[in-house]
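Chemist: According to Swiss-Prot:
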- Arg52, Arg77, Arg218, Lys315, Arg317: NADP(+) binding site (BINDING)
- Asp80, Glu83, Asp84: Mg(2+) binding site (BINDING)
- Tyr171 to Phe, Ser or Trp: Completely abolishes formation of PSPP or squalene from FPP (MUTAGEN)
- Tyr174 to Phe, Ser or Trp: Has little effect on the total squalene synthase activity (MUTAGEN)
- Arg185 to Gly: Does not affect squalene synthase activity (MUTAGEN)
- Phe286 to Asp or Arg: Completely eliminates the activities of both the first and the second reactions (MUTAGEN)
- Phe286 to Tyr, Trp or Leu: Retains partial activity of the first reaction. Retains partial activity of the second reaction (MUTAGEN)
- Phe288 to Asp or Arg: Completely eliminates the activities of both the first and the second reactions (MUTAGEN)
- Phe288 to Leu: Retains partial activity of the first reaction. Completely eliminates the activity of the second reaction (MUTAGEN)
- Phe288 to Tyr, Trp or Leu: Retains partial activity of the first reaction. Retains partial activity of the second reaction (MUTAGEN)
Amino acid sequence: MEFVKCLGHPEEFYNLLRFRMGGRRNFIPKMDRNSLSNSLKTCYKYLDQTSRSFAAVIQALDGDIRHAVCVFYLILRAMDTVEDDMAISVEKKIPLLRNFHTFLYEPEWRFTESKEKHRVVLEDFPTISLEFRNLAEKYQTVIADICHRMGCGMAEFLNKDVTSKQDWDKYCHYVAGLVGIGLSRLFSASEFEDPIVGEDTECANSMGLFLQKTNIIRDYLEDQQEGRQFWPQEVWGKYVKKLEDFVKPENVDVAVKCLNELITNALQHIPDVITYLSRLRNQSVFNFCAIPQVMAIATLAACYNNHQVFKGVVKIRKGQAVTLMMDATNMPAVKAIIYQYIEEIYHRVPNSDPSASKAKQLISNIRTQSLPNCQLISRSHYSPIYLSFIMLLAALSWQYLSTLSQVTEDYVQREH
């Protein structure tokens, strides 16, 4: 199937082949775990089990920031598991989430009542909290603070609907913006990045909001099926009486209008994303931050004006994801990628769409203010004949290529 999808994109096919034949290791070097303590090895095992995508880029981080981010991720995953578990009553969830930061300092605390897929991070929380306490104090302080603030925010929205666009921003801040702020403070604390990276909480928050809004927009149907609602009523209420009404065939037109309005809302974070990424100096940190962002803008471009969002999960092509991962290693390339996808959106904006003028104006502002002198260019450096030859050669060994690592597919799936 991936071969068929790549027929119209030979450069993606070539990059898939390069990635499978060793290009992945040039970008994401394999981490040597032999020297790690048993508890830290276990943490990385849980990281592999709960998120292959983040496991890859976390393990590519330099120095001690790698372990700090690994532990931070597992703690957040544990909190997210509590929040998402529909088998746990709200009455039990609220104190768990509000007090979760205190469990970091309780060596024996664990939670064994979860039925969620990733419950192991709760059942063996003593291993994770041990490695938390083994971190440098400068990292512990950041992680505990973010954990406390996020737990209170999650608890707040257990009994509260996402009604207004302000509520949407607030919820996304609690579950993703705080992650961006926490990571930024870790990067600065490690001295891999300048203090401004950790101090500018507005840009760090936008990094998280852009990713979270993309996930919420794309995962409309999945969330509906699971009984979750994250689209703001202030927007969808203009088109239907109930959010689930968008799946009805007779509502396809208004569903797409609502979708486009939400995507337009998400695009407003792009200037902050560009500012944030332009400040990064460490290559491993840049890769860690840039890749999810370019995946997000590509996903929004795929979702824009696309009624398939209401029929299933819209994914970018695996070859497209690989190409983005391999390209997004420097700021000029990232700007070119962003420019490409906002142009795709711009040219698909229906004139009759209620948010059309706002979308076009927003994209025009991004062009002139955040992407000056940037132009739409092909990122392929290979001749059509050469690419065709590579495709023919690769087709003969496609069975081998079919074992391609799942790391790229996970990048375009929702992170809980």
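Glycine is treated like the rest: Cβ placed from N, Cα and C.
Could you tell me the structural context for the features on the list?
Modeler: All protein chains considered, the CB of Arg218 (NADP(+) binding site) has 25 other CB atoms within 10 Å. When secondary structure is read from DSSP and collapsed to three states, Arg218 (NADP(+) binding site) falls in the helix class.
DSSP assigns Glu83 (Mg(2+) binding site) to a helix in the three-state reduction.
Within 10 Å of the C-beta atom of Tyr171 (mutagenesis position) sit 23 other C-beta atoms, taking all shown protein chains into account.
Under DSSP, Tyr174 (mutagenesis position) is assigned to a helix (H, G or I) in the three-state scheme.
Long-range Cβ proximity for Arg185 (mutagenesis position), meaning a same-chain Cβ under 8 A and a gap of 6 or more residues, is found for Val142, Ile146, Gly198. In the three-state DSSP assignment, the secondary structure recorded for Arg185 (mutagenesis position) is helix.
Close to Phe286 (mutagenesis position) in the fold, though at least 6 residues off in sequence, lie Leu277, Leu280, Thr329, Asn330, each with a CB less than 8 Å from its CB.
In three-state terms derived from DSSP, Phe286 (mutagenesis position) belongs to a helical segment.
The Cβ of Phe288 (mutagenesis position) has 23 neighbouring Cβ atoms from other residues within 10 Å, across all protein chains displayed.
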Chemist: Could you round the CA separation between Arg52 (NADP(+) binding site) and Glu83 (Mg(2+) binding site) to a whole angstrom and send it over?
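Modeler: So the alpha carbons of Arg52 (NADP(+) binding site) and Glu83 (Mg(2+) binding site) sit roughly 21 Å from each other.
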Chemist: How many other Cβ atoms are found within 10 Å of the Cβ atom of Arg77 (NADP(+) binding site), counting all protein chains shown?
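Modeler: Its Cβ shell of radius 10 Å holds 22 other Cβ atoms.
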Chemist: Measuring Cα to Cα, how many angstrom lie between Phe288 (mutagenesis position) and Lys315 (NADP(+) binding site)?
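Modeler: Checking the Cα atoms of Phe288 (mutagenesis position) and Lys315 (NADP(+) binding site) gives a distance of 21 Å.
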